[in-house]
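Take a look at the structure below.
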Amino acid sequence: MSSAPNDDCEIDKGTPSTASLFTTLMLSQPSSSTAVLQCTYCGSSCTSSQLQTCLFCGTVAYCSKEHQQLDWLTHKMICKSLQTSGMVPSNLMPQAAPAVMAPIPPTVSFDDPALTTSLLLSLQNNPILNQTISNFPPTFSITSKTEPEPSIPIQIPQRISSTSTVPFSSEGSAFKPYRNTHVFNSISSESMSSMCTSHEASLEHMSSASLAMFPTSSTAQSDISRLAQVLSLAGDSPASLALVTTSVPSTASTATIPPPATTTSSATSSGKSETITVGKEKIIQTDDPDIQIIETEGGSKPTVSRTRKRPTPSNSADPKINYKDHNKNVVYSTTLQEHQKHLQNRGLALSIHQAMVLRLRYIAEHVIRSLNEFGWAVVDNFLGSDHYKFTAKEIERLYERGLFSPGQLMEAKHKDEFHIKDIRSDHIYWYDGYDGRAKDAATVRLLISMIDSVIQHFKKRIDHDIGGRSRAMLAIYPGNGTRYVKHVDNPVKDGRCITTIYYCNENWDMATDGGTLRLYPETSMTPMDIDPRADRLVFFWSDRRNPHEVMPVFRHRFAITIWYMDKSERDKALAKGKESDAACASKKENDPTSSSLNSLIGSLLRPRKNPSTHDLSKLDLRLFPSTSSDPALVSAADEDRVDISADFQSTSSLAHPESTDSGVSLSTFNVAHNHMERTTSLQSISDHFRSERSHERRSSTSSDQDLDEGLPPPPSTNPEYYI
């Protein structure tokens, strides 16, 4: 091969293109015996022993490590494109400083059309290559002797016929190699030409002498012609296509350049639909970003329409889900005393009860925003430092009375006892005010009433019409490694829409005690760990948007769970259950072998087993009264109330007798007060909440926005942290 003349080394500024970049990087085969090498960054001539080749692609070389680091910002996009496209040979091993091998492009066989054209498209969309670079030194110059070189086979992907089936795979489909829709969707013909001009100007350092290294055989001319066809399908300009053929010495056979495919882009004024014509196939954009409609036009045949799904990487996230950073979900942690002090500083002298009601409104606003944006919310210091201690004592006292039973599963009838324990090993008790053994659990009743007060403000603020709730489920996880595997609370649409969990575990260490609530939100790429610390209340959607699990527990862990029901979904679930029960009853009646006596004997002889969680939730469901259009919380049962001879207690009744912290206790109660007096005060607070809510419902005429009018802004000194 004759050495390239000097005038050929200076290429026309208007002709370099993706074709020259492709042929220079991938198709040049210089002779290593007479090669004169230069540094890619500074252009200084060096011997092969002084140059350091790129360890990843082997296509560039540098005279020093500093020049390689300075040029990495420019080279890394091409280097990564070569690696991801599979263009780097497998025998390329990292070498510190090759002594004999010159830093020339490795020999690559372009038998795979997908790799060939995907490399072209990746180089065309390279943001670094689209920048105009002036007076950029050449990568390396080559002076070689005249010697024949073998031709490199290039295979061009064939056009898809109208009747062929479109294959799809995660690695690449038949549409991906040479018809990249992202290239044509957002650019017009003018912007395409300007992009090509800018792209061609950025490749001035590529020499046209590299094109003279192609052999002059007819096979090479055919390969170049087919290469030009690929570049035309990839969107290269006609000027750049001419560079591929005119720079090669012509022989008896002349390479012909096929006209570039007609690409037409039209959109309606509203911008909802977009039509792209490539050859005889027309791609119609749809509202769904994953679906396209392709119309193939034939001569006398009718138009054939088909739909196909755009290829997405198998390891990528679901494009339909809007993923968010859930670490930005702030925890509400303002205490009641801090809230009252903030109101007093603003000139609002409110009693402790008024401040508590106002604080519940602020909590509701925080929970509504977090649920609508992230699907879960966390509130700390919900009851207060004294109340949560008595909540834990009451749960432990109920556990010692034998009211708890092992937790069951909805599908427990299909599993053995050991399998159930392996999935769920907690002990639960459905709190019932009619149960005389749980009559002294006054703090639990106060907690339920306060959570109901928060839920009361959800009306017309979320996508569910809350019409009831379940009874409170008191759960204890014994500290012997018990757990609850990953699950969904409501996978079958039984009516539960919001799950609330209250923790009362004092001095909880997540590192040593375990018991973490691990939440898997639908819009989060990573799970969220919520430690069950004392006086923490957690809200999250009960459906498949929030799978969760309880990690192994190594210390007694107390939790109180309440599910709030969507009215329409719950009614449908109950109606479906009644239909199923009626079908089972009619089947038993039609069975001649069954009789009432046999059923009675069978029920007496059948071993009794604990009802499942689903059955208990059906039995213990408390629906809101349906006589009013506004949701009204359940009133306390007669058995839940405590006889109160005196009038409403003072504000000092909020503090427990055992409290010694002056910063928390707001009273001068005598320590000698017994537990019945404390129970009486808590019951009076609960009754006071119900009376205030009833008064608010009577005075309110619209939504919660009326209640928020005239409210002071939330405390600016709210201590916030991230989970």
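Including glycine, each Cβ sits where the backbone N, Cα and C put it.
Quick look at what Swiss-Prot annotates:
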BINDING   Cys39, Cys42, Cys63, His67  Zn(2+) 1 binding site
BINDING   Cys54, Cys57, His75, Cys79  Zn(2+) 2 binding site
DOMAIN    468-566  domain 'Fe2OG dioxygenase'
MUTAGEN   His487 to Ala  Loss of hydroxylase activity resulting in loss of oxygen-mediated hif-1 degradation. Inhibition of hif-1 transcriptional activity, which is independent of egl-9 hydroxylase activity, is only slightly affected. Loss of glr-1 recycling; in isoform e
BINDING   Arg557  2-oxoglutarate binding site
MUTAGEN   Glu720 to Lys  Loss of interaction with cysl-1 associated with a loss of hypoxia-mediated inhibition of behavior adaptation
Exercise. Which numbers of helix, strand and coil residues does DSSP report for the domain 'Fe2OG dioxygenase' (468-566)?
Worked result: 4 helix, 50 strand, 45 coil
For this session: Compare the C-alpha of His75 (Zn(2+) 2 binding site) with the C-alpha of each of the recorded positions Cys39, Cys63, His487, Arg557, and give the closest one.
Result: Cys39
Seminar exercise, completed: argmin Cα dist to His67 (Zn(2+) 1 binding site) over the binding-site residues Cys54, Cys79, Arg557 returns Cys54
Problem set entry | Other C-beta atoms that fall within 10 angstroms of the C-beta of Cys63 (Zn(2+) 1 binding site) | 21
For this session: Give the sequence-ordered set of same-chain residues, not counting Cys54, Cys57, His75, Cys79, with Cβ within 8 Å of the centre of the Cβ atoms defining the Zn(2+) 2 site.
Result: Phe56, Gly58, Thr59, Val60, Lys76, Ile78, Leu82
Seminar exercise, completed: Rounded Cα distance, in Å, between Cys42 (Zn(2+) 1 binding site) and Cys54 (Zn(2+) 2 binding site) is 15
Exercise. Which whole-number mean pLDDT does the model give the domain 'Fe2OG dioxygenase' (468-566)?
Worked result: 93
Exercise. Whole-number Å distance between the CA of His487 (mutagenesis position) and the CA of Cys79 (Zn(2+) 2 binding site)?
Worked result: 44
Problem set entry | Distance, Cys63 (Zn(2+) 1 binding site) to Cys79 (Zn(2+) 2 binding site) (CA atoms, angstrom) | 18
